[in-house]
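So that you can see what the record holds, here are the features copied from Swiss-Prot:
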MUTAGEN   W25 to A  Affects the binding to host GIP2 and relieves GIP2 inhibition of XEG1-induced sugar elevation; when associated with A-39, A-41, A-42, A-43, A-44, A-77 and A-78
MUTAGEN   N38 to A  Affects the binding to host GIP2 and relieves GIP2 inhibition of XEG1-induced sugar elevation; when associated with A-26, A-41, A-42, A-43, A-44, A-77 and A-78
MUTAGEN   W40 to A  Affects the binding to host GIP2 and relieves GIP2 inhibition of XEG1-induced sugar elevation; when associated with A-26, A-39, A42, A-43, A-44, A-77 and A-78
MUTAGEN   N41 to A  Affects the binding to host GIP2 and relieves GIP2 inhibition of XEG1-induced sugar elevation; when associated with A-26, A-39, A-41, A-43, A-44, A-77 and A-78
MUTAGEN   Q42 to A  Affects the binding to host GIP2 and relieves GIP2 inhibition of XEG1-induced sugar elevation; when associated with A-26, A-39, A-41, A-42, A-44, A-77 and A-78
MUTAGEN   N43 to A  Affects the binding to host GIP2 and relieves GIP2 inhibition of XEG1-induced sugar elevation; when associated with A-26, A-39, A-41, A-42, A-43, A-77 and A-78
MUTAGEN   T75 to A  Affects the binding to host GIP2 and relieves GIP2 inhibition of XEG1-induced sugar elevation; when associated with A-26, A-39, A-41, A-42, A-43, A-44 and A-78
MUTAGEN   Q76 to A  Affects the binding to host GIP2 and relieves GIP2 inhibition of XEG1-induced sugar elevation; when associated with A-26, A-39, A-41, A-42, A-43, A-44 and A-77
ACT_SITE  E133  active site
ACT_SITE  E219  active site
Amino acid sequence: MKSFLIAIVIAVLLPVSAADFCAQWRLSKAGKYIIYNNLWNQNTATSGSQCTGVDKVSGSTVAWHTSYSWAGAPTQVKSYSNAALVFTKKQIKNIKTIPTTMKYSYSYSGTLIADVAYDLFTSSTASGSNEYEIMIWLAAYGGAGPISSTGKAIATVTINSNSFKLYKGPNGSTTVYSFVATKTITNFSADLLDFFTYLVKTQAFPSSQYLTTLEAGTEPFTGSNAKMTVSSYSAAVN
């Protein structure tokens, strides 16, 4: 009985799920991250499903994966399974560094339309609604494209030795900036503050904005037997 009770306590405290989770809004706490399945737009698919799981937590690093098949509405994102950092919200001007690393692989059958991207949101107050969204696309598979007012990049910029095309467009009342890598990056290491510094200098981005959300994951449009495996991910806001 004693060993049984100990096993229950361990199971309750263990931050990593033993199995994949497939429900639309399921999540799993993993160290200083929350791993979301986040099938926010699944109803646009004619068929499909997606499951996500945590593989390992080691210090400030997490390994996780997500698997899916989605059909229909090839211009519509179906989900954004991601690892979200839990952090204290700060104004951009008061942040010293936002170091991050992500190493991943992607497999699929047939044709895939998807991206792999960081997603960061800011607001004029720590608890306010989203005013700006900054996306950093490491990969754009099958012609996936970002939100854009014109369909054309407004600039090409090199940050941390990686080349990105910058797009701008509205998503409701939120202004979206998307840095799309010109070549697929599967092993990424950067200070994300450099992207904000660029926007402050060239796009009149207000440094008084609070960083409220920092996530990294994948947005599938369509795909069959697809799987993204993140072997190592870390992020911090200093």
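Every residue, even glycine, has its Cβ placed from backbone N, Cα and C.
Original residues throughout; no substitutions modelled.
Feature map: Swiss-Prot annotations on the structure.
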| residue | record | CB count, 10 Å |
| --- | --- | --- |
| W25 | mutagenesis position | 10 |
| N38 | mutagenesis position | 22 |
| W40 | mutagenesis position | 14 |
| N41 | mutagenesis position | 16 |
| Q42 | mutagenesis position | 16 |
| N43 | mutagenesis position | 10 |
| T75 | mutagenesis position | 11 |
| Q76 | mutagenesis position | 14 |
| E133 | active site | 19 |
| E219 | active site | 24 |
Cα separation, N41 (mutagenesis position) to Q76 (mutagenesis position) (Å, whole number): 8
Assigned conformation of Q42 (mutagenesis position) - DSSP reduced to three states: helix
N38 (mutagenesis position): nearby recorded positions from W25, T75, E133, Cα cut-off 10 Å: W25
W25 (mutagenesis position): secondary structure state under DSSP, collapsed to three categories: coil
Per DSSP, three-state class assigned to E219 (active site): strand
Euclidean distance between Cα atoms of E133 (active site) and Q42 (mutagenesis position), Å: 21
Whole-number Å value for how far N41 (mutagenesis position) lies from E219 (active site) (Cα to Cα): 10
Rounded to the nearest Å - Cα separation of E133 (active site) and W40 (mutagenesis position): 17
Rounded to the nearest Å - Cα separation of W25 (mutagenesis position) and W40 (mutagenesis position): 8
